[in-house]
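Novice: The structure is given below, and queries will be raised subsequently.
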Amino acid sequence: MLREFSFYDVPPAHVPPVSEPLEIACYSLSRDRELLLDDSKLSYYYPPPLFSDLNTGFPNRFHPPKSDPDPISIVKDVLMTKGIQMNSSFLTWRGLITKIMCAPLDPRNHWETYLVMDPTSGIIMMEERTRSETSYANQDRMCYWGYKFEAISTLPEIWDACSRDQIEQRDNQDVVPDEQYCSIVKINIGKSKLILAGEVDCIWDKKPCSAKESDVHSDDGTIEEDASNAENPNLHYVELKTSKKYPLENYGMRKKLLKYWAQSFLLGIGRIIIGFRDDNGILIEMKELFTHQIPKMLRPYFKPNDWTPNRLLVVLEHALEWIKQTVKQHPPSTEFTLSYTGGSKLVLRQII
């Protein structure tokens, strides 16, 4: 079985209703990939010194991330352990939905994900089994620049609880990407209910008291927000990025900002902080953006046929509905691949 979905076959439409992403659980991963059912690896933002050298510590203090992606069963296990029932169409990683949403921006990109409907819950679970990243010159060092920027922009505790040494010695610490804090959110996009998990780089101030997990699932299995006792922490979270700086007239810069927006939008992250660097990896400028302001900031630069945030959301809504309806035509536990090999189409194949 093979089915295709073309971005350009999606008719113009109003933007689908999208709910605010609500955190329903979180977890941490140690540098040894031990699963911790808490927020112990949540980092706190603290501005790095300008003109920091992002090469410092490479490669001697760099502990590269493990090569294989995490299975989505980790997230399922966290929710089950915490007693949070899942009432959704999809359970997957934020990054994979970002790939689907932003595929029209990358007509030369290639990736593949795996899907299966859980026979018990009926949820479509989606994951990567191998990393599908395009290689390029100087890749290891440039990836390190991003990890290093995160390391020198964060503290293990809120700043007034840290020692002077912890603040001033950030440039000398090991860079360990496998140590992570992850947020699990529920979000509705059109008729599709999703539970998404994604890494959070840091928090702007202090994590507010979120809903007790015992308060967010009802007798009928749906997840509910207890608004009287909870504040959604996701608006306090920060996404950290590094980039060369180009004017917004540059299509590549607009495309990059659209991806930053999509990635943070899907997890409900409130701020994006970009460290602009030169060709040698020197941090030359910092820019703080509120996620919701990026579409408005880009609007004057869009041309008639450009992929705008609204247009990407319409395509995502249709793609999710297409995946749901196609998978439901087959028995539960049937496995599929969803692939993109460039151009204008997603391809869904049944694994025989």
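Using N, Cα and C of the backbone, Cβ positions are placed for all residues, glycine too.
Original residues fill every noted site, and no substitution is shown.
Below, the features straight out of Swiss-Prot:
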- Arg33, Trp93, Arg94, Gly95, Cys182, Glu199, Lys241, Gln263: substrate binding site (BINDING)
- Glu150, Asp201, Glu239, Leu240: divalent metal cation binding site (BINDING)
- Trp159 to Ala: Disruption of interaction with dhp1/Rat1 (MUTAGEN)
- Glu199 to Ala: Loss of pyrophosphohydrolase activity; when associated with A-201 (MUTAGEN)
- Asp201 to Ala: Loss of pyrophosphohydrolase activity; when associated with A-199 (MUTAGEN)
- Lys256 to Ala: No detrimental effect on pyrophosphohydrolase activity, dhp1/Rat1 interaction or stimulation of dhp1/Rat1 mediated RNA degradation (MUTAGEN)
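Tell me about the setting of these features in this model.
Specialist: There are 13 other CB atoms within 10 A of the CB of Arg33 (substrate binding site), with all protein chains counted.
Listed in sequence order, Ser43, Asp201, Cys202, Leu240 are the same-chain residues at least 6 apart in sequence whose CB falls under 8 Å from the CB of Glu150 (divalent metal cation binding site).
For Trp159 (mutagenesis position), the same-chain residues that are 6 or more apart in sequence and have a Cβ closer than 8 Å to its Cβ are Tyr44, Tyr46, Ile167.
Annotation for Glu199 (mutagenesis position): spatial neighbours Gln180, Tyr181, Cys182, criterion Cβ-Cβ under 8 Å with sequence separation of six or more.
All protein chains shown were included, and the count of other CB atoms within 10 Å of the CB of Asp201 (mutagenesis position) stands at 21.
Secondary structure from DSSP puts Lys256 (mutagenesis position) in a helix. Counting only same-chain residues at least 6 apart in sequence, those with a Cβ under 8 Å from the Cβ of Lys256 (mutagenesis position) are Ser243.
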Novice: May I have the list of same-chain residues other than Glu150, Asp201, Glu239, Leu240 whose Cβ is within 8 Å of the Cβ centroid of the recorded divalent metal cation site, in sequence order?
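Specialist: These residues sit around the divalent metal cation site: Phe149, Ser153, Thr154, Val200, Cys202, Val238, Lys241, Ile273.
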Novice: Looking only at C-alpha atoms, tell me how far Trp93 (substrate binding site) is from Glu239 (divalent metal cation binding site), rounded to the nearest Å.
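Specialist: The separation of the Cα atoms works out to 16 Å.
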Novice: What is the total of other Cβ atoms whose distance to the Cβ of Gln263 (substrate binding site) is within 10 Å?
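Specialist: I count 22 other Cβ atoms within 10 Å of it.
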Novice: Provide the three-state secondary structure of Asp201 (mutagenesis position) computed with DSSP.
Specialist: coil
Novice: Max Cα distance spanning Arg33, Trp93, Arg94, Gly95, Cys182, Glu199, Lys241, Gln263 (substrate binders), Å?
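Specialist: Largest Cα to Cα distance for the substrate-binding set is 23 Å.
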